[in-house]
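> First, the structure itself, so that you have it in front of you.
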Amino acid sequence: MATAMTVSSKLLGLLMQQLRGTRQLYFNVSLRSLSSSAQEASKRIPEEVSDHNYESIQVTSAQKHVLHVQLNRPEKRNAMNRAFWRELVECFQKISKDSDCRAVVVSGAGKMFTSGIDLMDMASDILQPPGDDVARIAWYLRDLISRYQKTFTVIEKCPKPVIAAIHGGCIGGGVDLISACDIRYCTQDAFFQVKEVDVGLAADVGTLQRLPKVIGNRSLVNELTFTARKMMADEALDSGLVSRVFPDKDVMLNAAFALAADISSKSPVAVQGSKINLIYSRDHSVDESLDYMATWNMSMLQTQDIIKSVQAAMEKKDSKSITFSKL
């Protein structure tokens with residue numbers, strides 16, 4: 001026991017010496033529990049973010065280090081119009097570079113998450129492309145589809161964890177969107193529908209590529225895709241599409257913001273590095289992923305966040321008391 005205490009003292013001394021040789025540690029004196037922090041955050045009036053001004057979505061600062069991206073066309077059931085496909089890309093490109101943001105919650109305003117693509121607004125682009133030459137029309141449509149695909153790929157490429165909070169219907173493009181998110185919560189009344197076959201086309205902006213890897217049950221994915229049937233909340237939970245189901249939207253959003261607060265209290269170097277490596281590992285072999293991880297961590301292991309975390313643990317302080325620098 002005495003030997004262990006001596007080793008711990010020496011390790012603590014070494015950590016303190018290294019910290020003094022770089023920069024001073026600053027601790028957040030607040031030791032509030034996650035639940036109390038989440039309750040306070042849920043009561044806080046959201047503040048609009050000045051550099052996020054959009055027609056189809058609304059971005060607010062839900063709490064410290066957490067942004068709330070809300071699909072904001074409730075009168076149109078949050079249908080995805082022309083502006084949406086452009087604005088969501090711009091939004092997440094900004095979030096990716098926002099050093100103050102550490103987690104994002106995505107939800108829908110009104111009675112449902114989204115009804116999918118706004119066919120009334122997008123019909124001319126898709127059904128009446130410009131030109132009369134088959135090859136040139138094909139090039140136009142390929143470019144159009146590629147731009148739509150980028151709308152959701154930008155979520156996946158954003159290093160900050162993205163939590164989808166789904167209520168009511170999540171139809172068509174909505175499934176493409178949530179498949180690109182990192183964590184999915186839903187309400188008991190939520191349903192999910194790969195709707196594209198009902199309008200005569202194959203889903204082309206991410207569902208067919210990501211959903212099999214999210215659920216891990218190709219037979220079920222094929223069934224949902226070929227029939228456009230609704231998957232209800234309980235089945236979504238059983239299949240792994242969502243990780244938790246809540247009785248209503250308010251309870252779900254409070255839980256999503258609490259989760260985001262918990263994530264944002266961790267080292268952003270560790271969290272964002274974990275997301276990047278999880279996605280890389282999904283698409284590569286174990287050996288390739290291990291090699292990528294080794295290359296990644298040969299620089300990331302030099303972060304002061306490790307020293308701060310170890311010191312807090314040895315001093316038996318709440319990890320939420322640590323102040324991590326922006327990333």
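Glycine is treated like the rest: Cβ placed from N, Cα and C.
Nope, none of those substitutions made it into this model, it's the original residues.
Taken from Swiss-Prot, the feature substrate binding site applies to SER115, GLY116, ILE117, ASP118, LEU119, GLY173, supported by similarity to another entry. Quoting Swiss-Prot on the mutagenesis of GLU196 to Asp or Gln: Strongly decreases dienoyl-CoA and trienoyl-CoA isomerase activity. Experimental mutagenesis is annotated in Swiss-Prot for ASP204 to Ala or Asn, with the remark: Strongly decreases dienoyl-CoA and trienoyl-CoA isomerase activity.
Help me see these features in their spatial surroundings.
Same-chain residues at least 6 positions away in sequence with a Cβ under 8 Å from that of ASP118 (substrate binding site) are, in sequence order, LYS76, ALA79, MET80, ASN81, ARG82, PHE84.
Taking all protein chains in view, 23 other C-beta atoms sit within 10 angstroms of the C-beta of GLU196 (mutagenesis position).
Listed in sequence order, ILE145, TYR148, GLN149, GLU196 are the same-chain residues at least 6 apart in sequence whose CB falls under 8 Å from the CB of ASP204 (mutagenesis position).
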> I want the residues beyond SER115, GLY116, ILE117, ASP118, LEU119, GLY173 whose C-beta is within 8 angstroms of the mean position of the substrate site's C-beta atoms, in chain order.
ALA79, MET80, THR114, MET122, ILE171, GLY172
> With a 10 Å radius around each C-beta, find which of these binding-site residues (ILE117, LEU119) has the fewest other C-beta atoms nearby.
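Among the binding-site residues ILE117, LEU119, the sparsest Cβ neighbourhood within 10 Å belongs to LEU119.
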> Name the residues of the same chain, 6+ apart in sequence, whose Cβ is under 8 Å from the Cβ of GLY173 (substrate binding site)?
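MET80, THR114, GLY116, ILE117, VAL205 - these are the non-local Cβ neighbours of GLY173 (substrate binding site), listed in sequence order.
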